[in-house]
Amino acid sequence: MPMFMDGASQVLQQVLQTVLVTSEPAIVIPGSFLGELDVIVDEAKNHGMKLVSIPKGGITILPPIPMSESSLTRLCKDYYGLKTDAERLALFSNLEETFPTAPGVSLPCRLLYHPRDYICRIVHLCAELVTASDEEYQKAYDIVPLLHIRPVQNVCEELRRQFRAGALTQRLPLGQRVDVQFKRTVVHLDGSMDPFPRNAAEAAVNIAPVALDAVDDIYEGFDVTGTEVVDIPTGKVSEYLSEKDFELVTEDSVLLDPTGKRVQAIFIRGGIDKDICRRAAADVEGVATKQNMRRLTNGGVRNPDTGILGYYDYLNNPTKRKCRMTEFTRRNWGKIIGPCGELLQLLDQLYKENAPDHYELQRRVIPPEYMLFNTVFSTVSVNKNFRTAVHRDKGDFRGGLTALCVLDGNYEGCYLALKSARKAFCLQVGDVLFFDSSLEHGNTEVHNREGSWRRISIVCYLRCGLMSHTCETERSMRLRNQIMSDRLHADSADSVVNLNGVTGHLPPLCIPFKIAKTLSLTQHAALRFVSRRIKEGDGCVLALTMGLGKTLVSLTICYSYIYNNGPCDILIVAPKTLLQHWMQEAKKWKDYGLVFPGFIVLNNVDSSSFEDDLSNYEQQGTTTNPKKSYVFVINPGYIKSFLSRVKGFRPALIVVDEGHCISSKESKLREVLDSLYCSARVVLTGTPVQNNAEELYRLVGWVDDKVHSTLPQRDFNEFSNSINRYVNGDDSAFCDALFAQRYIHEWMSPYVFTVMKVDLPPLHDYIIICNFSAVQQKMFEERIKVDATDNLLCLKASEHRPYHLSTHPLCFLGFLTGIWRTGQVDIEEEPGEFEELGTYRLSRDDDALAKDCSSLLENGKLADFVALSGKLTALISILHSIFEKMEKAVIFSQYIGSQDFIARTLTAYKISVVTIRGKDCQQRRRRVVEMFRDDKNVLCLVVSTQIGAYGLDLTAANHVILWDTWWNPQVESQAIARCYRQNQSKAVIAYKLASGFEDATVLKAQARKRALFKCLINEETSQVVPGHDLVDYTSSEEDDDRRHLWETLKTCTLEGGKPAVTKIIRNIDTVKSERWI
């Protein structure tokens, strides 16, 4: 049985085993050879090993220390007190019986060192450094990995402190046995090791109820203090600021940005009583230690004295529990609750009085469970004698301000300077500065001599990470488990349960118990997120990738809202193509207790059924027909008609499905919904950004227009421009783009709940570049008047002719003559597009081509007919490879002509195919989907992209063929999600067929938009990969069947002699991305 996790490479396993067997430290550099940093950290931590971030750029891995810190301290003191080497050797010999000679793990060979020798090395190191000068100690600290391990570091510093206080004088009598107990490493049946046995009694001391609520029992004894990633600059040491470069501010003042709209700083002289500050300083000074990762903001010489009080999000740290109170806060709650609580509440009041807009926004977005002492602050950084170099605070809520207050000290200088504003603020004890911590800031020089000054300050803020999906899901899991455990003994499984009932911080979230058992953790977290926003009188955006159950979340929210508030009306706006889906979902979950007094799905205000429903609705309020709750699900096209028919309609809650349509600059729907004056707004979308960043700005502003006050349009546009520059290939814009990404993401995070990953089988997404046949290329150049390889960018986005031509020359002629125009195309074409074509008559050449095509079909020469189109040739080969495995495929096309042409061609090949068109009624669509799902002989479905890309469950197929590309890549993502969603048990393969025209124009636009989406939503710094850097993937393909298919496609010959396919590209390779969180 392997000793290490599957995520670790074999080389990493060997390295860790070597350290365990020999006790020799290993210096490693994260990368593909060993594994990424998080894998190395997780593996080493899981087995009790110690990790140190030296040398620069690398990590030193050390074996576990099998001795408690208190025992190690006592042993070091005893060792230091002995006079001779003989006495010291005798001391170590007494450890023989109490030290285990081998760890309890399965090793490749026996242990090759005695653990006593490892302890001897540590003890001697500490003893040697007891009398060392600070300079000597620092030199040792820079090169000795053991000094970076918390127990060893603490022991050394404690002994040095006692030596300077004159406490290390007692000698240990010779022959006295040392009573030292060593901790054994516990090995579990699953192969994992727990080097930290739980000490529940110690962990429970002085923990407030709120703290207990924030910490799982299993983590009570695990202290991650010092591993918080707090605004760490990477790379070179940060610069220090000099006061000569700044204008000094000594009196109350407000500093605005150059536009005069955005607050940069508010300085309040003597804002807090000095006695209150000093009392608080005495209680929180202990938070500030050198156990941190902020050396670069302290001149790069040594770690400063700093620490975290309150709640923190350990998102980048090797701990299973990511969001919780810090160790110091839990252990000292009873001590700090008085003076510190009073101080923070006074700061909270000052914040409210001096920056009401920022305060109100921060108060509304902070999760109640993270309100430290019932303030708008979740987290406090405590700094002691810390002159910070230039940095930006990366995790603070961008819609609010950070509060800085000096609590105690005796110093001169050390002004807080804002670099861009050229202002420095003179803060003394009791002074308060509220400022935008995203701006570059730092302290100027201290006038006092080295070591002769003292300054204790706090920085209070709201951590955005506490509102992240990780924290929401983590807490939801604990709450759900507790609820499920409590309800196991309930009398009735049909009862309603309050998901937020186990905490007093959140509004009631009452739903049927059967539904609660069904919801995923993501859905639980989304429900809590929405309920909190609605309670605050705001709206929110649920940006969940396709297949995560947005509809069920929405219905559950509607149920809870009605349950809590009594009779009311709720409006759900959904595209016409999704109305049937809403009806089916409502019917499906009715059996689970999700029952609504009135549920009306409206597609046409002229229908007789609507009149009957409306009559019942209007007759409410009488003695015989009391008021009840109604949920209306309405097609956007009928909103105006509905409102004119139902006078005075005022919904208490509005839900907009596929709500990215709201973000359109000229959205008529937004205007109509605004007229309803409903602030409780929920937008459902898997694609909050489709074309540009401004869509996101408008979307967030629609759910709560107050957020624009903290990030004006001008500032957002500057951020957007920085991101766009980098996305489009300007590497010099990287730093600006990264900052802009972080700022925008943190600014919107309180209002946008984002989950873009789903636990499904793999998705393999390919772009297949198809050639034109000789006939296609000639027609392209003559009829569309553009050379097939040049000047393609001049074509309008609404140009449809190239798409029909890429299907087949005969399809192109049919489009020109109007054969396919009877039902219009299935996209929103620009007005006048078809009028530009006029009445087209076939030329002699056209007529001859049509007759030749007919002749090929009549004579059974299907291969020659297909060879007139690169896409059609590729399609037939792809389908044959799919059907050989008895698997199913869905073909998406946006054009009626292409859909019909594909279906007819497949029928000629005796392939059983069914179709769904835009003109089909809902009943026929449902029958076709059921036939495709249940009939094993039906292997192919041809469907309109605009119809089939939304709401349908096509998981019977695991192959998706995108026949024609379009400028918005999110439409294609929606199409793929019809098959790649919950209930899919197989790997899904997507084939995007692209002609030379699409490769040169549409695919480039798609890559840019995908990169932008990743930047803004996926927390990735992304950039478009130039076309000349995209290599063919055929030789790199790991799957034998697919590699054979790619080779086959390249050998297929078109009319004119060209190969059908020129290149196979992975879609993921068109954008290069790097995670930044």
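Every residue, even glycine, has its Cβ placed from backbone N, Cα and C.
Remember, it's a predicted structure, so these values are computed and weren't measured experimentally.
The number of other Cβ atoms within 10 Å of the Cβ belonging to His391 (mutagenesis position), over all protein chains shown, comes to 19. Among the sequence features in Swiss-Prot, the mutagenesis site His391 to Ala is noted as follows: Impairs DNA base J biosynthesis.
In the three-state DSSP scheme, Asp393 (mutagenesis position) is classed as coil. Annotated Fe cation binding site per Swiss-Prot: His391, Asp393, His441, in sequence order.
Other Cβ atoms within 10 Å of the Cβ of Asp393 (mutagenesis position), summed over all protein chains shown, number 18. For Asp393 to Ala, Swiss-Prot lists a mutagenesis experiment annotated as follows: Induces a slight reduction in DNA base J biosynthesis.
While the structure shown retains the original residue, Swiss-Prot records the mutagenesis experiment His441 to Ala with this note: Impairs DNA base J biosynthesis. For His441 (mutagenesis position), the same-chain residues that are 6 or more apart in sequence and have a Cβ closer than 8 Å to its Cβ are Thr388, Val390, His391, Arg392, Leu416, Ala417, Leu418, Lys419, Phe435.
Arg455 to Ala appears in Swiss-Prot as a mutagenesis experiment; the accompanying note says: Impairs DNA base J biosynthesis. Classification of Arg455 (mutagenesis position) by DSSP places it within a strand.
Around Arg455 (mutagenesis position), the same-chain residues six or more apart in sequence whose CB sits under 8 Å from its CB are Asn383, Lys384, Asn385, Phe386, Val406, Asp408, Gly409, Asn410, Tyr411, Cys414, Val446, listed in sequence order. What Swiss-Prot records for Arg455 is 2-oxoglutarate binding site, and it gives similarity to another entry as the kind of evidence.
A mutagenesis experiment is reported in Swiss-Prot for this position, Val459 to Ala, and the note states: No effect. Using a 10 Å Cβ-Cβ cutoff, Val459 (mutagenesis position) registers 23 neighbours.
A C-beta separation below 8 Å, combined with a sequence spacing of at least six in one chain, links Gly549 (ATP binding site) to Leu519, Ser520, Thr522, Gln523, Gln982. Here Swiss-Prot flags Leu544, Thr545, Met546, Gly547, Leu548, Gly549, Lys550, Thr551 as ATP binding site, drawing on sequence analysis.
The domain 'Helicase C-terminal' annotation in Swiss-Prot covers 871-1032.
Val459 (mutagenesis position) and Thr551 (ATP binding site) have their C-alpha atoms 42 Å apart, to the nearest angstrom. Taking all protein chains in view, 22 other C-beta atoms sit within 10 angstroms of the C-beta of Leu544 (ATP binding site).
The Cβ neighbour count for Gly547 (ATP binding site), using a 10 Å radius over every protein chain in view, is 19. Counting every protein chain shown, 23 other Cβ atoms lie within 10 Å of the Cβ of Leu548 (ATP binding site). DSSP gives Gly549 (ATP binding site) a coil state; it is part of no helix or strand.
Confidence annotation: the domain 'Helicase C-terminal' (871-1032) carries a mean pLDDT of 84 in the model. A distance of 30 Å separates the Cα atom of Thr545 (ATP binding site) from that of Asp393 (mutagenesis position).
The Cβ neighbour count for Thr545 (ATP binding site), using a 10 Å radius and every protein chain shown, is 21. For Met546 (ATP binding site), the count of additional Cβ atoms within 10 Å of its Cβ stands at 21 [all protein chains shown]. Distance between Cα atoms for Leu544 (ATP binding site) and Asp393 (mutagenesis position): 28 Å, as a whole number.
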